[in-house]
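Each remark here refers to the structure printed beneath this line.
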Amino acid sequence: MKVLVINAGSSSLKYQLIDMTNESALAVGLCERIGIDNSIITQKKFDGKKLEKLTDLPTHKDALEEVVKALTDDEFGVIKDMGEINAVGHRVVHGGEKFTTSALYDEGVEKAIKDCFELAPLHNPPNMMGISACAEIMPGTPMVIVFDTAFHQTMPPYAYMYALPYDLYEKHGVRKYGFHGTSHKYVAERAALMLGKPAEETKIITCHLGNGSSITAVEGGKSVETSMGFTPLEGLAMGTRCGSIDPAIVPFLMEKEGLTTREIDTLMNKKSGVLGVSGLSNDFRDLDEAASKGNRKAELALEIFAYKVKKFIGEYSAVLNGADAVVFTAGIGENSASIRKRILTGLDGIGIKIDDEKNKIRGQEIDISTPDAKVRVFVIPTNEELAIARETKEIVETEVKLRSSIPV
């Protein structure tokens, strides 16, 4: 089975074509600047050949048409025609409370995605554009929707409810949803394999650390707590997001600075985090370099980030009543040995000790803990596209079996 995985953003469309026979990526591509001047599509195939093409991409449909051309190109393509693609898997950020798993796309699923537009106004609408374009260009090809929020639907009510009047939850769906679910699920499953235990018997803390960051407590293979909340703003300090703060700061700053609701939202989401503290950058590599040269604000930004992660690891150790492993993944989690060390230093009291030399190894799954550590620490590169492809394959094959078992 060949699965096309699509992640549509407001002005971009990422894609991978994965051969599920051996779970290998045949082609990886990106359409950028959709609806903007100087649009470009880039695609790299399994043998290293790379296509770069400047072209007009007014809409997501135009972008997907270019994807079709690239995948079937005589020189840079990897298939003869789109009929070789058996299914399409789409990433959708928000599924609300309606989806605890991925779902085969139909009119009901489409309505549910649109119902969540107000919960994820920056993400669900462009996700839907990608789905609609695909339905038009590849009619008859089954599509599976994989929701970022679905993995966290196993949280108990006392974990996902806020201590606000209950009717606000009933009327507006105000509760914790959590995000990065596909990544957290993937690395938790990999960690269980590295532990040599069935997922049902594990307690794992997964740390997805990138420009957007979240931490999840996974017990028995299920999410029981996560750091992001009603929106991805809650939780850790991030690249440009402030994370959890005293809510009273919001009206205080609106009054003192004369800010509108949109302006305070922009301040917290786009101008805060390590960028806001450092006044320099949201790129942790820049901050690492600046801090090493004595930039105090860059150092403070890194200290705040590491401290918040450390607190959540301790908190989730309590939630799980002890953890078997802590996992680091995503851009920072996988690649920054210095930030991992900042986070993990001083956690020997809860059984975490790391080997400094192992911690410096990059680009592979590795146990960086010392032999005598009670809690294993794994660095596991995430692969959300493969996770989406696996979900897509499973759901499509299950649906085919169900249909074939129904008597005519």
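Count begins at 1; order follows the chain as displayed.
In case you wondered, yes, glycine gets a Cβ from its N, Cα and C as well.
Where a substitution is noted, the model still shows the residue that was there originally.
Residues or ranges marked as Mg(2+) binding site by Swiss-Prot on the basis of a curator's inference: Asn7, Glu384. The C-beta environment of Asn7 (Mg(2+) binding site), restricted to residues of the same chain at least 6 apart in sequence and closer than 8 Å, consists of Leu13, Lys14, Tyr15, His90, Arg91, Gly130, Glu385.
The Cβ neighbour count for Ser11 (mutagenesis position), using a 10 Å radius over every protein chain in view, is 16. Under the heading of mutagenesis, Swiss-Prot lists Ser11 to Thr and annotates it as follows: Strongly decreases catalytic activity. Strongly decreases affinity for acetate.
One mutagenesis experiment catalogued in Swiss-Prot, Ser11 to Ala, is accompanied by this note: Decreases catalytic activity. Decreases affinity for acetate.
In Swiss-Prot, a mutagenesis experiment is listed as Ser12 to Ala, annotated with the note Decreases catalytic activity. Strongly decreases affinity for acetate. Requires increased magnesium levels for enzyme activity. There are 18 other CB atoms within 10 A of the CB of Ser12 (mutagenesis position), with all protein chains counted.
Annotation of the mutagenesis experiment Lys14 to Arg in Swiss-Prot: Reduces enzyme activity. The secondary structure of Lys14 (mutagenesis position), as reduced to three states from DSSP, is extended strand.
Look at Swiss-Prot and you will find Lys14, His208, Leu209, Gly210, Asn211, Gly212, Asp283, Phe284, Arg285, Gly331, Ile332, Gly333, Glu334, Asn335 tagged as ATP binding site. Within the same chain, residues at least six positions away from Leu209 (ATP binding site) with a Cβ under 8 Å of its Cβ are Leu236, Val309, Phe328, Thr329, Ala330, Gly331, Ile332, Gly333, Ile339.
Within 10 Å of the Cβ of Arg91 (substrate binding site) there are 22 other Cβ atoms, across all protein chains. Secondary structure from DSSP puts Arg91 (substrate binding site) in a beta strand. Under the heading substrate binding site, Swiss-Prot lists Arg91.
Listed in Swiss-Prot is the mutagenesis experiment Val93 to Ala, annotated as follows: Decreases affinity for acetate. Val93 (mutagenesis position) counts 23 other C-beta atoms within 10 Å of its own C-beta, drawing on all protein chains shown.
Residues near Leu122 (mutagenesis position) in space but far in sequence (CB under 8 A, at least 6 apart, same chain), listed by position: Ser10. One mutagenesis experiment catalogued in Swiss-Prot, Leu122 to Ala, is accompanied by this note: Decreases affinity for acetate.
Sequence-distant neighbours of Asp148 (mutagenesis position) (same chain, 6+ apart, CB under 8 A from its CB) are Arg91, Val92, Val93, His94, Gly95, Phe179, His180, Gly181, Thr182. Annotation of the published mutagenesis Asp148 to Ala, Glu or Asn in Swiss-Prot: Abolishes catalytic activity. Decreases affinity for acetate, but not for ATP; the original residue is retained in the structure shown.
Annotated active site, proton donor/acceptor per Swiss-Prot: Asp148, in sequence order, evidence recorded as experimental evidence.
For the mutagenesis of Arg241 to Lys or Leu, Swiss-Prot gives this note: Decreases catalytic activity. Strongly reduced affinity for ATP. The structure shown keeps the original residue. Arg241 (mutagenesis position) falls outside any helix or strand according to DSSP and counts as coil. Non-local contacts of Arg241 (mutagenesis position) by the CB criterion (under 8 A, 6+ apart in sequence, same chain) comprise Gly212, Pro232, Leu233, Met268, Asn269, Ser272, Gly273.
The annotation that Swiss-Prot gives for the mutagenesis experiment Glu384 to Ala reads: Almost abolishes catalytic activity. Strongly decreases affinity for acetate. Requires strongly increased magnesium levels for enzyme activity. Other C-beta atoms found within 10 angstroms of the C-beta of Glu384 (mutagenesis position) number 24, with every protein chain shown included.
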Nonlocal residues around Asn211 (ATP binding site), in sequence order (Cβ under 8 Å, 6 or more apart): Met238, Gly239, Thr240, Asn282, Gly331
Per-residue Cβ crowding (10 Å cut-off), top of recorded positions Lys14, Arg285: Lys14
Under 8 Å by Cβ from Glu334 (ATP binding site), counting only residues of that chain that are 6 or more apart: Phe328, Arg362, Gly363, Val379, Ile380, Pro381, Thr382
Shortest C-alpha distance to Ser12 (mutagenesis position) - which of the recorded positions Asp283, Arg285, Glu384: Glu384
